[in-house]
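Right, one structure below, let's go through it.
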Amino acid sequence: MTLSIIVAHDKQRVIGYQNQLPWHLPNDLKHVKQLTTGNTLVMGRKTFNSIGKPLPNRRNVVLTNQASFHHEGVDVINSLDEIKELSGHVFIFGGQTLFEAMIDQVDDMYITVIDGKFQGDTFFPPYTFENWEVESSVEGQLDEKNTIPHTFLHLVRRKGK
């Protein structure tokens, strides 16, 4: 299994505000779709509820401690240990609590860095480049629908870190 994080955060590591993305960036949504289609997404219940439905053409797995949680098209797990039992390419999709729990266990991270500062109430955990090697860094294209400067980073964990 390959275990990755996929996330977008601003310069202050904001990832959300009131259970929504604080920005609208279609390029990032397209990037996420390209990377995750055909693979597995693991997300917390609050993240799933903010999306409202399973993302198509992916296995959607929701981690929750609520025994009553059920949703068509979603597999439910109740512990972090169950993530290790998944196969294929598994993307940790959020939110904050799941990122905090998994950042030290993932092989790599796909991060869209939003070049701005947004109001937020959820954050991506701190990370340093001494633990991560930049595999790629691509500036996002700006146009009438994508007006916020952004960079797509792929970071790979350094050996022994």
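Counting begins at 1 with the first residue displayed.
Every residue gets a Cβ built from N, Cα and C, even glycine.
Annotated features, as they stand in Swiss-Prot:
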type	residues	note
DOMAIN	2-157	domain 'DHFR'
BINDING	ILE6, VAL7, ALA8, ASP28, ARG58, THR112	substrate binding site
BINDING	7-8, 15-20, 44-47, 63-66, 93-98	NADP(+) binding site
MUTAGEN	VAL32 to Ile	3-fold increase of KM for dihydrofolate
MUTAGEN	GLY44 to Ala	5-fold increase of KM for NADPH
MUTAGEN	PHE99 to Tyr	Trimethoprim resistance
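Note: the CA-CA distance between ILE6 (substrate binding site) and LEU63 (NADP(+) binding site) rounds to 16 Å. In the three-state DSSP assignment, the secondary structure recorded for VAL32 (mutagenesis position) is helix. Candidate recorded positions: ASP28, VAL32, GLY44, ARG58, THR112. Nearest to ASN19 (NADP(+) binding site) by Cα distance: GLY44. Neighbour list (GLY44 (mutagenesis position), Cβ cut-off 8 Å, at least 6 residues apart, same chain): VAL62, LEU63, THR64, GLY94, GLY95, THR97, LEU98.
Using a 10 Å radius centred on the Cβ of GLN66 (NADP(+) binding site) and all shown protein chains, the other Cβ atoms total 10. Under DSSP, PHE99 (mutagenesis position) is assigned to a helix (H, G or I) in the three-state scheme.
Rounded to a whole number, the C-alpha distance linking PHE99 (mutagenesis position) with ALA8 (substrate binding site) is 12 angstrom. Within the set of recorded positions GLY16, VAL32, ARG45, GLN66, the entry lying nearest in space to ARG58 (substrate binding site) is VAL32 (CA atoms). Across the structure, ALA8 (substrate binding site) and GLY16 (NADP(+) binding site) are spaced 9 Å apart at their Cα atoms. Shown in sequence order, VAL7, ALA8, HIS9, LEU25, ASP28, HIS31, GLY140, HIS150, THR151, PHE152, LEU153 are the residues of the chain, 6+ apart in sequence, with a C-beta less than 8 angstroms from the C-beta of THR112 (substrate binding site). ARG45 (NADP(+) binding site) sits 19 Å from VAL32 (mutagenesis position), taking the C-alpha atoms as the reference points. ASN19 (NADP(+) binding site) carries neither a helix nor a strand DSSP state and counts as coil. Cα separation, GLY16 (NADP(+) binding site) to VAL32 (mutagenesis position), rounded: 16 Å. Cβ neighbours of VAL32 (mutagenesis position) (same chain, under 8 Å, six or more residues apart in sequence): ILE6.
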